[in-house]
Amino acid sequence: MEEKLAVSLQEALQEGDTRALREVLEEIHPQDLLALWDELKGEHRYVVLTLLPKAKAAEVLSHLSPEEQAEYLKTLPPWRLREILEELSLDDLADALQAVRKEDPAYFQRLKDLLDPRTRAEVEALARYEEDEAGGLMTPEYVAVREGMTVEEVLRFLRRAAPDAETIYYIYVVDEKGRLKGVLSLRDLIVADPRTRVAEIMNPKVVYVRTDTDQEEVARLMADYDFTVLPVVDEEGRLVGIVTVDDVLDVLEAEATEDIHKLGAVDVPDLVYSEAGPVALWLARVRWLVILILTGMVTSSILQGFESVLEAVTALAFYVPVLLGTGGNTGNQSATLIIRALATRDLDLRDWRRVFLKEMGVGLLLGLTLSFLLVGKVYWDGHPLLLPVVGVSLVLIVFFANLVGAMLPFLLRRLGVDPALVSNPLVATLSDVTGLLIYLSVARLLLEAV
């Protein structure tokens with residue numbers, strides 16, 4: 001947003017200048033206002049939503065968090081509520097009402113009463129679907145025609161239907177029972193002879209999803225096919241809605257956030273850091289940290305078991321951090337590559353043997369390369385007795401950690417656990433435990449032979 005416009009908005013709010021504020025709000029783009037939203041005081045946000053042109057107010061509201069949506073829908077005056085609800089697209093309206101329903105079921109019913117009967121029925125139909133499925137993402141505001149219509153008839157129909165449709169770039173063809181039969185683009189219509197029938201120019205090979213298709217699969221299909229719109233059908237193949245690219249972008253952001261949380265063993269996928277308190281953050285992180293520290297306690301037992309070796313050659317302790325850190329980093333690299341390959345379907349569970357053999361070679365090459373560097377450091381430190389110990393240990397640690405990182409995602413997927421949730425933290429912990437065991441075992445074996 002232009003700095004001048006942002007300053008004007010803040011000044012108008014501070015001074016309570018309603019006329020100046022209306023002028024700024026007429027000019028401002030909803031996305032620019034959203035970028036400034038967190039900087040506005042609570043009472044100023046309320047004023048902005050009250051005075052914004054209704055289309056812009058609906059756009060801003062649709063991009064707020066569910067908690068904020070519920071808050072404003074419960075506090076705005078009835079006349080303003082009605083205006084905003086009428087402007088929201090059906091899918092955004094359903095999402096906003098669901099946010100209120102979770103907070104206050106009684107008020108949710110009052111909001112529904114503000115809707116006309118047709119809109120209320122459509123919103124209730126959308127509310128039956130899970131939020132993370134295609135049915136929860138779709139909007140029923142699509143354009144569908146019959147295959148027996150001519151191009152001229154379709155164009156006349158589009159002129160009437162376009163104002164209420166989410167998009168008219170793609171027109172879907174259905175039979176008399178509403179079952180999806182084909183698709184054609186607006187371009188197809190424009191270049192076709194007006195007397196041509198839809199059945200002659202439509203594409204009968206339609207890529208679609210069902211109402212219960214997971215949102216991540218919906219996003220993947222749209223990305224793979226470069227679609228801006230994807231039709232949604234019910235269990236009988238009847239067209240019930242469309243998913244548009246703007247909804248998929250929100251899904252991709254949510255899925256990316258969820259995956260990043262999982263990689264760090266934070267198992268609250270919808271966590272918003274700026275809105276979470278200390279207790280919520282503690283609950284999101286503590287469970288896996290407890291599990292991992294209990295696993296990591298094995299390392300103290302290993303150290304106690306090799307106490308005599310460490311006492312005999314105290315310099316062994318100097319290289320524990322770099323050995324374990326290198327093993328953990330190697331395992332995490334390997335796990336990240338495999339998790340991503342599984343997520344993008346570059347690999348599936350049947351590929352584990354091929355991956356195992358490939359990563360054996362990769363692990364050996366990495367181990368030899370890194371061992372060469374660390375052995376040089378050991379020599380420089382003046383510990384020639386430890387050269388074979390550190391060199392052999394690092395090769396084995398890296399080799400083993402690389403295999404663990406590559407195979408663990410396959411094992412977790414086989415067990416029905418999301419690999420992204422525990423792979424990296426678990427790989428790091430297992431690498432520490434096994435790395436320490438390898439290092440001290442090699443030390444005992446080689447030093448006793450000297």
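Each residue's number is its place along the chain shown, starting with 1.
Keep in mind that glycine also has a Cβ here, set from the backbone N, Cα and C atoms.
Keep in mind the model shows the original residues, not the substituted ones.
Owing to the predicted nature of the structure, the values given are computational and were not obtained by experimental measurement.
What Swiss-Prot says about this protein:
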type	residues	note
BINDING	GLU216, GLU255	Mg(2+) 4 binding site
BINDING	ALA223, ASP226, ASP250	Mg(2+) 5 binding site
BINDING	GLN304, GLU307, HIS383	Mn(2+) 2 binding site
BINDING	ALA428, ASP432	Mg(2+) 7 binding site
MUTAGEN	ARG187 to Glu	Decreases ATP binding
MUTAGEN	PHE227 to Ala	Cannot bind ATP
MUTAGEN	ASP250 to Ala	Abolishes the Mg(2+)-dependent suppression of the Mg(2+) influx; when associated with N-226
MUTAGEN	ASP259 to Asn	Abolishes the Mg(2+)-dependent suppression of the Mg(2+) influx
MUTAGEN	GLN304 to Ala	Does not affect Mg(2+) transport, but increases permeability for Mn(2+); when associated with A-307 and A-383
MUTAGEN	PRO321 to Ala	Abolishes Mg(2+)-transport activity
MUTAGEN	GLY325 to Ala	Loss of channel activity
MUTAGEN	ASN332 to Ala	Does not affect activity. Increases Ni(2+) sensitivity
MUTAGEN	HIS383 to Ala	Does not affect Mg(2+) transport, but increases permeability for Mn(2+); when associated with A-304 and A-307
MUTAGEN	ASN424 to Ala	Does not affect activity. Increases Ni(2+) sensitivity
MUTAGEN	GLY435 to Ala	Loss of channel activity
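Distribution of Swiss-Prot features across the structure.
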{"residue": "ARG187", "record": "mutagenesis position", "Cβ within 10 Å": "10"}
{"residue": "ALA223", "record": "Mg(2+) 5 binding site", "Cβ within 10 Å": "13"}
{"residue": "ASP226", "record": "Mg(2+) 5 binding site", "Cβ within 10 Å": "7"}
{"residue": "PHE227", "record": "mutagenesis position", "Cβ within 10 Å": "17"}
{"residue": "PRO321", "record": "mutagenesis position", "Cβ within 10 Å": "9"}
{"residue": "GLY325", "record": "mutagenesis position", "Cβ within 10 Å": "14"}
{"residue": "ASN332", "record": "mutagenesis position", "Cβ within 10 Å": "19"}
{"residue": "ASN424", "record": "mutagenesis position", "Cβ within 10 Å": "24"}
{"residue": "ALA428", "record": "Mg(2+) 7 binding site", "Cβ within 10 Å": "23"}
{"residue": "ASP432", "record": "Mg(2+) 7 binding site", "Cβ within 10 Å": "25"}
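The separation of ASP432 (Mg(2+) 7 binding site) from PRO321 (mutagenesis position), Cα to Cα, is 9 Å. Straight-line distance linking the Cα atoms of PHE227 (mutagenesis position) and ASP432 (Mg(2+) 7 binding site), rounded to a whole number, equals 45 Å. DSSP gives PRO321 (mutagenesis position) a helix state. Neighbour count (other Cβ atoms within 10 Å of the Cβ, all protein chains): 17 for HIS383 (mutagenesis position). Here the candidates are the recorded positions GLY325, ASN332, HIS383, ASP432, and by Cα distance the one nearest ALA223 (Mg(2+) 5 binding site) turns out to be ASN332.
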